[in-house]
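Report on the following structure.
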Amino acid sequence: MPPKKAPAKKLHELAAEVRVGHKINDISKKTFIVGKQFATGGFGRIHTCTEEGKSQQMVMKIEPSTNGPLLTEVVVFNRILKKELIESYKKKKKISWIGLPYLIANGYFTYESEKMRYMIIPKYATSLEAVRETNGGTLAMKDSLTVASCILDALEYLHESDYAHADVKAANILLEKQGVYSTAVLVDFGLAHRTTNNVDKPDKKRAHNGTCIFTSTDAHRGNNPSFRGDIEILAYNLMMWATGTLPWMALESSPEKVFDAKQKFIAGLPGTLQNVLKNESSAVVGCIASMFDISMKTNYTDKVDMGKLKKLVTDAIQKTSSDGKKTPTRQKKLAEEDKNAVTPKRSTRRLAVKEESDNKDNDEVEVKPEKKATPRKRTTRKAVEVNNDSDDNEEQYENPKSKSSRTQTKSKRAKEEDVDDEEEIIIPKSSRSRSKVQLSGEGSDVTTPSSAASTSRSRSIRLGLTSSTASSNKVAKKIEQKYKRLSMNKSSLVPVTISVASDKSPTTSTPSSSSGLRSKRKSSEDVGEGITLKTQVLITPAIKKAKTKSGISSATKASPTELRRVPGVRNFPKGRRSMIIKETSAKYKERLASRQTKPTFDDSSCSSEV
């Protein structure tokens, strides 16, 4: 039985990683220091490098000595891309720039017992592909045509040297300086082919060679790279740079389908090109269509008329530049017209619009805010209450009233603010006998006799109001602090919601001592005419969050987010609205915090003070 054949080696192997700082001695007695790797190719790795004793960075390509692509490129550089050859060509053509790199050094070195090939060329700023991706996949047409002009000059040099590039694309085009497209450089000669022995005889083994979406129809058929093929590839690239895509982009994984799509596209020219470049000018479409036309009419082995092509591209650049100059002028004119028009500032205040008749040419509208109303003095409260009444909101923008009407308004608003918050207290069953509750027709006042000596003069305490009597305020706060906290855990506590008496008809009670005793014996049913007593189980959030006369609950006022949604608040000017919301929410947050954090007190002290 014959021995099994060893598995075939891969066509191209990736080079081993060379450490940074490794020194390579060239045959020219120069030493180069390997820098960081910044890219990889089908043949190997690409590093930065410097010459020992110098700081200028260069590019070093490294691959195993058994690989072929870098060898092909080294041969091309040694034949036609030496620095002295390029300088001689520039003098002959009387040009100052040509978009081709030159060879600095090349050779072999051994790294970890592996023989490697290297080549050093100049380093450039960035690639056109990186710029295109940064711009969202496209390039400005003027920039694209400028790059195309540089590439045509580079291809002319290669074609005169009997070489076809065969792999023109944005990834193989570098910019010497960032943002400067007039000095674009064509690199990567791994697929470059010498055309002296070209014969129009397709070979299926060579079919679809190159970058599938850009490669020429000659390469799809299996022919060697040709001069006309380079122009066809450049035309495909211009389509890609203008639109960011190609009609056969989705078919890239199937080279045969891409080839069929390209044949149909070329057969339908120039209509198919116009469908792709809908947003471009006729000069641009005509230029690219002519590139396809010249490519198709040139024989496989013939050289392309570069002079005609460069003139087409130059004319298209000039027309694109002239079109680009007209557009900013038009935009500048429109901007000046917009500047002349006066745009009114956003405001919630009523605006008086006055039209100027002096200037007949420019119909400008002058917007003047109405005279600001005289600000009202703040009430005795620290925070400003926010009411939902539309009348209160409109008062800020109306003309100031007379002195007497303002005084009446202030007193009315002060009364409304006093009765704004309906308070909730909780009275334990054990202390009901010590309290005396009297009800009035419109509201209710809680009267608590302090002792037998003071029965001749009883006081009416309005719970939850800002009273001038310090003792009544103190008692109300103590009752609230103690029994509000205890109501959370003890079922014996009964919450009592007491509606506030109207300021118009306040009632006072002056009971005798005997009537006070009788009131102690009153049952909860007699008292319940104006006071609703509920057990802890029956307490609902609606009762705990009793709404005020303005229709806004204390919980809403304590929350800036909820307070901002109140319809009346939106009528305030923006700066004033934020200040009111901040002050109001801070006030009610402080009130809620004081109810929860203040210490408790003894029942006996409370009853004695009452």
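Glycine residues also receive a Cβ, built from the backbone N, Cα and C atoms like all the rest.
Lifted from Swiss-Prot, the feature list:
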- ASP167: active site, proton acceptor (ACT_SITE)
- PHE38, ALA39, THR40, GLY41, GLY42, PHE43, GLY44, ARG45, ILE46, LYS61: ATP binding site (BINDING)
- 32-384: domain 'Protein kinase' (DOMAIN)
- PRO69 to Leu: Acts as a suppressor of lem-4l(ax475) mutant (MUTAGEN)
As a whole number of Å, the Cα atom of ILE46 (ATP binding site) is distant from the Cα atom of PRO69 (mutagenesis position) by 13
Taking Cα-Cα distance, which of the recorded positions PHE38, THR40, ASP167 are within 10 Å of PRO69 (mutagenesis position)? none
Counting other CB atoms within 10 A of each CB, which of the recorded positions GLY44, PRO69 comes out lowest? PRO69
Could you say which of the recorded positions PHE38, THR40, ILE46, ASP167 has its Cβ with the most other Cβ atoms inside 10 Å? ASP167
What whole-number Å value do you get for the CA-CA distance of GLY44 (ATP binding site) and the residue listed as 'active site, proton acceptor'? 18
Give the distance between the Cα atoms of ASP167 (active site, proton acceptor) and THR40 (ATP binding site), rounded to the nearest whole Å. 17
Over the domain 'Protein kinase' (32-384) the mean pLDDT stands at 86
